[in-house]
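Participant: Before I ask anything, let me first share the structure, which is written out below as structure tokens.
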Amino acid sequence: MESARENIDLQPGSSDPRSQPINLNHYATKKSVAESMLDVALFMSNAMRLKAVLEQGPSSHYYTTLVTLISLSLLLQVVIGVLLVVIARLNLNEVEKQWRLNQLNNAATILVFFTVVINVFITAFGAHKTGFLAARASRNPL
């Protein structure tokens, strides 16, 4: 026997909001907005890291490496943002543009991958001693 829950009426006139079909354009828009917020957060984080590294000055251990990696990450994020705007402006429903959209989407995905890898290295090179070990090292310098 099927329960009433399994027989959901997907007609647009249905009064139950749970039984309404999903508007895929609305879903994609909400997903894009959420991803954009994460992109902005990463951009702000990298800008703050760059500021901190520049304030420490060239005497810090990985100064040149961190400035280079953070700058490259920021540049890639700007390029990805421009690429995503171009992708959003092209109409997916036009068959002659679908191949180009697919290529642009692949390029954006590859650039995002490189950005993630670069940010892993930024985190690795930017790690500082914290907590117990940092307090012990400051009391007993080698």
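Even glycines carry a Cβ here, placed using N, Cα and C.
Original residues only: the substitutions mentioned are not part of this model.
What Swiss-Prot lists as cholesterol binding site is Gln103, and the listing cites experimental evidence. According to Swiss-Prot, the mutagenesis experiment Val79 to Gly carries the following note: In mutant M9 + W99A; induces ability to mediate plama membrane rupture; when associated with 62-F--V-68, F-86, A-99, F-103, L-107 and G-110. Swiss-Prot gives this note for the published mutagenesis Val86 to Phe: Promotes slight ability to mediate plasma membrane rupture. In mutant M9 + W99A; induces ability to mediate plama membrane rupture; when associated with 62-F--V-68, G-79, A-99, F-103, L-107 and G-110. The note that Swiss-Prot attaches to the published mutagenesis Trp99 to Ala is: In mutant M9 + W99A; induces ability to mediate plama membrane rupture; when associated with 62-F--V-68, G-79, F-86, F-103, L-107 and G-110. For Gln103 to Phe, Swiss-Prot lists a mutagenesis experiment annotated as follows: Promotes ability to mediate plasma membrane rupture. In mutant M9 + W99A; induces ability to mediate plama membrane rupture; when associated with 62-F--V-68, G-79, F-86, A-99, L-107 and G-110. According to Swiss-Prot, the mutagenesis experiment Ala107 to Leu carries the following note: In mutant M9 + W99A; induces ability to mediate plama membrane rupture; when associated with 62-F--V-68, G-79, F-86, A-99, F-103 and G-110. In Swiss-Prot, a published mutagenesis experiment is listed as Ile110 to Gly, annotated Promotes ability to mediate plasma membrane rupture. In mutant M9 + W99A; induces ability to mediate plama membrane rupture; when associated with 62-F--V-68, G-79, F-86, A-99, F-103 and L-107. One entry in Swiss-Prot concerns the mutagenesis experiment Phe114 to Ile. Its note says: Promotes ability to mediate plasma membrane rupture.
Help me understand the surroundings of these features in the structure.
Facilitator: With a 10 A radius on its CB, Gln103 (mutagenesis position) counts 10 other CB atoms from all the protein chains.
Long-range C-beta contacts of Val79 (mutagenesis position), restricted to its own chain and to partners at least six residues apart, with a cutoff below 8 Å, comprise Leu111.
Neighbour list (Val86 (mutagenesis position), Cβ cut-off 8 Å, at least 6 residues apart, same chain): Leu104. According to DSSP, Val86 (mutagenesis position) sits within a helical segment.
The number of other CB atoms found within 10 A of the CB of Trp99 (mutagenesis position), across every protein chain shown, is 9. According to DSSP, Trp99 (mutagenesis position) sits within a helical segment.
Classification of Ala107 (mutagenesis position) by DSSP places it within a helix. With a cut-off of 8 Å between CB atoms and residues at least 6 apart in sequence, the same chain places Leu83 near Ala107 (mutagenesis position), listed in sequence order.
Less than 8 angstroms from the CB of Ile110 (mutagenesis position) sits no same-chain residue that is six or more residues away.
DSSP classifies Phe114 (mutagenesis position) as helix under the three-state reduction. Neighbours of Phe114 (mutagenesis position), defined as other CB atoms within 10 A of its CB across all chains, total 13.
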